[in-house]
Amino acid sequence: MGTSALWALWLLLALCWAPRESGATGTGRKAKCEPSQFQCTNGRCITLLWKCDGDEDCVDGSDEKNCVKKTCAESDFVCNNGQCVPSRWKCDGDPDCEDGSDESPEQCHMRTCRIHEISCGAHSTQCIPVSWRCDGENDCDSGEDEENCGNITCSPDEFTCSSGRCISRNFVCNGQDDCSDGSDELDCAPPTCGAHEFQCSTSSCIPISWVCDDDADCSDQSDESLEQCGRQPVIHTKCPASEIQCGSGECIHKKWRCDGDPDCKDGSDEVNCPSRTCRPDQFECEDGSCIHGSRQCNGIRDCVDGSDEVNCKNVNQCLGPGKFKCRSGECIDISKVCNQEQDCRDWSDEPLKECHINECLVNNGGCSHICKDLVIGYECDCAAGFELIDRKTCGDIDECQNPGICSQICINLKGGYKCECSRGYQMDLATGVCKAVGKEPSLIFTNRRDIRKIGLERKEYIQLVEQLRNTVALDADIAAQKLFWADLSQKAIFSASIDDKVGRHVKMIDNVYNPAAIAVDWVYKTIYWTDAASKTISVATLDGTKRKFLFNSDLREPASIAVDPLSGFVYWSDWGEPAKIEKAGMNGFDRRPLVTADIQWPNGITLDLIKSRLYWLDSKLHMLSSVDLNGQDRRIVLKSLEFLAHPLALTIFEDRVYWIDGENEAVYGANKFTGSELATLVNNLNDAQDIIVYHELVQPSGKNWCEEDMENGGCEYLCLPAPQINDHSPKYTCSCPSGYNVEENGRDCQSTATTVTYSETKDTNTTEISATSGLVPGGINVTTAVSEVSVPPKGTSAAWAILPLLLLVMAAVGGYLMWRNWQHKNMKSMNFDNPVYLKTTEEDLSIDIGRHSASVGHTYPAISVVSTDDDLA
């Protein structure tokens, strides 16, 4: 027998004798459970946490056999029944022991409130933060925290409204109802303006230099009227071919013209439109829009006003416990089943072997929890906190998958769940909401010519910065107590201290042509902004001395922007065609789309860092939505033509989302999970554009890796956080201004405007290489490198002497490569196509090339920084 035949016989015998896997079919063996599971004697798999927990989860009780008596850890509280729970759950107002002993009066009556807390009374074990007293909300179960509060006393520079609310004295007699009860506009004398001011028709005053400058500063545009200026104001906006220009100056998509939904501020896109009628196969909503007829009464609000789901009838009338559906299709009352009379055409209501038999009497019907006997047959049910994973077996419900079931942190337990709060928050037992501990949170928003603040608890309403021109974007560095805003008229970004009563502000960044939004990186001390005119996203240091384009391609109408310096990502919206929300590293790498479907006009975005979600407003769809930070798990929070008529910007804090609506000129708030509990916080605004929450917990502290080992990370220009994709991701990378590349050392900058000339000199036989650079920005010193390369004499015969040796070397190399190719074909190989893996491994191989001693940051060797900056130049 030949060698090949022997090998074949040996392989056949090995296959026949090889033991089969335990999960193979046809062996009769039980399926193998996961390492995190326990296998019952009957083969069922349960989570390992349920073994020896005192509760029989296997039908045969095998999970509670041979169990050693459990001992609680030192950090646990021992319940009276022996159960262990974390000590922090003791006396928190929520019974966690099955016997409730963690909340017993014996355990909790001696509870001592911590510093900065107050007791809810002699007969209460509840403690609340001092800042929650007299905040207008009942936080104690007894409501004692809101008793004997008295009237709020306003400061000398504030006005007390009839309702007791405090507002800035600058709001009194300004022609707007800022108290919301009109008391700030009572008994007002006719307003007068200064010698160098112009009085608008609304009685407000503006500098005389702002009149007839083609920029309406009066809310009624009287400073640019034909009567005042002798001409119509010149509208400088020029829209691209895919857009139309509104009468009020802005640009919108052509396809939005005459679609029944006003998108222009003045509604000019819906003027002189032909009357619309829906096709026969369509349903006409009450607002005049058309949807496909199949979408009517489908259980989903397809019309913005929800009229497609009104007066819908349930076509299936055979629902509920009092009905029985025959196999032949009829629907009869359950009382007619097993009454020895034919009510179904096929006699399916009178099965001989199933009527008057209680299957639950034998082995509980095979049900793991509850067996319910029915007139015909039976059904299995589960205890609270459990659900059927098949028709008989109950498994734990993961309640934490339900949005909003907990305010912040949800811990899934067997048959239930536990809610907790993040650091800096405390749970309000009355509402279950995690509320911030410390100073009162407030909303700060732009109002065109000023910046205002309203407290979220006491509703104090004041003016922070006044005498501005056209404020459109806003953010803050809360730790530094600084505000940053962009002014459209002055094409610049400004800064001011939030507690500066004088109102001084400084121009930080100039030549910002059409700033749509700004976002402050509070960890690395930089600022990001979108520019709708130049179609760019830029980044700069907070003092404005160093700046660059981060992205200047594939942007149509960049709008809102948000940053997460803790993970190194920046997010922005773009309402161009096609509209989308994108995500990228804050250093300009790893750009990718986040939301691309069912999105039309994403005006505002904001991040919920605690829940790791992104929220956005769609002004065209009149919708507030959210996704996780990978673009998954999309949810619609609110859809409303009334409260989301033309939303512009939004922000999130605790369990509330707040937004500005441009058409209603108001600030609204709602529950961020459900969109319920709608409330109006401020109205009668004047072209408000942006809004933020001001509280220390909005910007969690983080480590600035650029200052960890050396100043600015050793970078010559900008040091920017890198996206934290995996454990191998660098903490930061160096970045250069537009027109410059990062050198191989990963730190220094080199001009991309380099020209190379060759000049041959007979005397030295060398070629001179000279570099000519363009304009060098401040702070960048680019040195010109000149090298000499020896040129061999012409006509030399030295090359002929080494030619045989060269041919021999080439033959040896060729033979080696052929051997390598043969060896490669006879080896097992593994392909790694995952781009993240490829990028990571390439980085690991190149991490130490030309890098300083700090190991936390480096450039991306696998993705050339040079080519990226070339694209941005």
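The backbone N, Cα and C atoms fix where each Cβ goes, and this holds for glycine too.
So, quick note: what you're seeing has the original residues, none of the substitutions.
The domain 'LDL-receptor class A 1' annotation in Swiss-Prot covers 31-69. In terms of DSSP helix, strand and coil, the domain 'LDL-receptor class A 1' (31-69) has 6 helix, 6 strand, 27 coil.
Listed by sequence, the residues of this chain that lie at least six past the ends of the domain 'LDL-receptor class A 3' (111-151) yet keep a Cβ under 8 A from its Cβ atoms are 91, 93, 105, 164, 426, 428-431, 435, 437-440, 457-459. Among the features that Swiss-Prot reports, domain 'LDL-receptor class A 3' is placed at 111-151, with the record citing sequence analysis.
Residues annotated as domain 'LDL-receptor class A 6' in Swiss-Prot: 237-275. Residues 287-289, 577, 601, 619-620, 646, 662-663 of the same chain, all 6+ positions outside the domain 'LDL-receptor class A 6' (237-275), place their C-beta atoms under 8 angstroms from a C-beta of that stretch.
Across the domain 'LDL-receptor class A 7' (276-314), DSSP classifies residues as 6 helix, 6 strand, 27 coil. Marked as domain 'LDL-receptor class A 7' by Swiss-Prot on the basis of sequence analysis: 276-314.
Under the three-state DSSP scheme, Trp89 (mutagenesis position) falls in the helix class. The 10 Å shell around the Cβ of Trp89 (mutagenesis position) contains 19 further Cβ atoms across the protein chains shown. Quoted from Swiss-Prot, the note on the mutagenesis of Trp89 to Phe or Arg is: Complete loss of entry of Semliki virus into the cell.
Quoted from Swiss-Prot for the published mutagenesis Asp92 to Ala: Complete loss of entry of Semliki virus into the cell.
According to DSSP, Asp94 (mutagenesis position) sits in a coil region rather than a helix or strand. Annotation of the mutagenesis experiment Asp94 to Ile in Swiss-Prot: Complete loss of entry of Semliki virus into the cell.
Taking a C-beta cut-off of under 8 angstroms and a sequence separation of 6 or more, Glu117 (mutagenesis position) has the following same-chain neighbours: Cys127, Ile128, Pro129, Val130. Under its mutagenesis annotations, Swiss-Prot gives Glu117 to Ala the following note: Complete loss of interaction with Semliki virus spike glycoprotein E1.
In three-state terms derived from DSSP, Pro129 (mutagenesis position) belongs to an extended strand segment. A mutagenesis experiment is reported in Swiss-Prot for this position, Pro129 to Ala or His, and the note states: Complete loss of interaction with Semliki virus spike glycoprotein E1.
Neighbours of Trp132 (mutagenesis position), defined as other CB atoms within 10 A of its CB across all chains, total 22. According to Swiss-Prot, the mutagenesis experiment Trp132 to Ala carries this note: Complete loss of interaction with Semliki virus spike glycoprotein E1.
Here Swiss-Prot notes a mutagenesis experiment, Lys825 to Arg, with the remark: Insensitive to MYLIP-triggered degradation; when associated with R-828 and R-839.
The annotation that Swiss-Prot gives for the mutagenesis experiment Lys828 to Arg reads: Insensitive to MYLIP-triggered degradation; when associated with R-825 and R-839.
For the mutagenesis of Lys839 to Arg, Swiss-Prot gives this note: Insensitive to MYLIP-triggered degradation. Insensitive to MYLIP-triggered degradation; when associated with R-825 and R-828. The structure shown keeps the original residue.
Cβ neighbour counts within 10 Å, taken over all protein chains shown, single out Asp92 as the most crowded of the mutagenesis positions Asp92, Asp94. Counting Cβ atoms from all protein chains shown, Pro129 (mutagenesis position) has 20 others lying within 10 Å of its own Cβ.
Looking only at the mutagenesis positions Trp89, Asp92, Asp94, the one with its C-alpha closest to Trp132 (mutagenesis position) is Asp92. Per-residue pLDDT, averaged over the domain 'LDL-receptor class A 6' (237-275), rounds to 84.
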